[in-house]
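Some features that Swiss-Prot has for this protein:
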BINDING   10-19, 211-273  NADP(+) binding site
MUTAGEN   ASP44 to Asn  Reduced glyceraldehyde oxidoreductase activity
MUTAGEN   TYR49 to Phe  Complete loss of glyceraldehyde oxidoreductase activity
ACT_SITE  TYR49  active site, proton donor
MUTAGEN   LYS78 to Met  Reduced glyceraldehyde oxidoreductase activity
MUTAGEN   HIS111 to Asn  Reduced glyceraldehyde oxidoreductase activity
BINDING   HIS111  substrate binding site
Amino acid sequence: MASRLLLNNGAKMPILGLGTWKSPPGQVTEAVKVAIDVGYRHIDCAHVYQNENEVGVAIQEKLREQVVKREELFIVSKLWCTYHEKGLVKGACQKTLSDLKLDYLDLYLIHWPTGFKPGKEFFPLDESGNVVPSDTNILDTWAAMEELVDEGLVKAIGISNFNHLQVEMILNKPGLKYKPAVNQIECHPYLTQEKLIQYCQSKGIVVTAYSPLGSPDRPWAKPEDPSLLEDPRIKAIAAKHNKTTAQVLIRFPMQRNLVVIPKSVTPERIAENFKVFDFELSSQDMTTLLSYNRNWRVCALLSCTSHKDYPFHEEF
């Protein structure tokens, strides 16, 4: 198992990263420090997580202690939906760089294809509770992302939560300068994403799987929701390999040539989640896990279903 995947800009992206969505600011500094000590070299961030400053403190400390060099780290962040206007993209990226205390990002993603009205609110809502869209389009936003590469602020650019038609739109953009390096999507045994993954990989786009454990700490979880970590069928596969369910759920995307970014702020779990390079799921295990697909999404962005660029009305 290669520990890094080659991106279309020539960079090598660590196949396993630490996710920081929902990591409380008071805990994320310690989490990132532990992760780097344990061997993680890829940290997945975003402006909307409201903890990039604290992530940056941890990165700086580890650089200062010479535990790691900057060029060994792979730092990812994301452009939030309220910054899709061409004139706002660079400032949003600079804010992230300043919070993370870095000169450049290894990868910068458009977080969602849906542009929102600019302003202080991350989710600007109208009277009926729907998100207020911006009149931006994906291609203009992409052109502004390309400028960040030319200016040296980011090494690679990509997308997140884009369906295959939206990916195709970028690939067919007149005057396209840089292809998306990555599409980061939700992916786990209940949402296996075969068609979208096959499409992206056929175009030389690496896929990152987020919420590989089903995001059990999501604020909107309902008691009747299915639980990957408690699924007896997945527990059985884990027992067979003498591994935890989480380790199986992290290894599963890796064997599909996906990058995977499990989130934890618990030192023991951060270390446990990294111990996935010393075993292999059989092809039977892989087929079995793929068969559990039920097209169940943790992140459906339901406040945006009427947005013109809402990604999940399409089959893939």
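The backbone N, Cα and C atoms fix where each Cβ goes, and this holds for glycine too.
Original residues throughout; no substitutions modelled.
On the structure: features taken from Swiss-Prot.
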{"residue": "GLY10", "record": "NADP(+) binding site", "contacts (Cβ under 8 Å, 6+ apart)": "none"}
{"residue": "ASP44", "record": "mutagenesis position", "contacts (Cβ under 8 Å, 6+ apart)": "GLY17, LEU18, GLY19, THR20, TRP21, VAL76, GLN184, THR208, TYR210, ILE261"}
{"residue": "TYR49", "record": "mutagenesis position", "contacts (Cβ under 8 Å, 6+ apart)": "THR20, TRP21, LYS22, SER23"}
{"residue": "LYS78", "record": "mutagenesis position", "contacts (Cβ under 8 Å, 6+ apart)": "CYS45, ALA46, HIS47, VAL48, TYR108, LEU109, ILE110, HIS111, SER160"}
{"residue": "SER211", "record": "NADP(+) binding site", "contacts (Cβ under 8 Å, 6+ apart)": "GLU186, CYS187, HIS188, VAL298, CYS299"}
{"residue": "ALA221", "record": "NADP(+) binding site", "contacts (Cβ under 8 Å, 6+ apart)": "none"}
{"residue": "HIS241", "record": "NADP(+) binding site", "contacts (Cβ under 8 Å, 6+ apart)": "GLN247, VAL248, PHE279, LEU281"}
{"residue": "ALA271", "record": "NADP(+) binding site", "contacts (Cβ under 8 Å, 6+ apart)": "VAL34, VAL38"}
| What count of other C-beta atoms do you get within 10 angstroms of the C-beta of ARG251 (NADP(+) binding site), across all chains shown? | 27
| field | Conformational class of ASP44 (mutagenesis position) under the three-state DSSP mapping | value | strand
| note | So ILE261 (NADP(+) binding site), by the Cβ count within 10 Å over all chains shown, scores 27
| request: Would you identify the secondary structure of TYR49 (mutagenesis position) according to DSSP, in three states? | output: helix
| task | Could you say whether, by DSSP, HIS241 (NADP(+) binding site) belongs to a helix, a strand or a coil region? | result | helix
| Under 8 Å by Cβ from ASP231 (NADP(+) binding site), counting only residues of that chain that are 6 or more apart | PRO189, THR245, TYR292
| request: Around the Cβ of HIS111 (mutagenesis position), how many other Cβ atoms lie within 10 Å? Please give the count over every shown protein chain. | output: 20
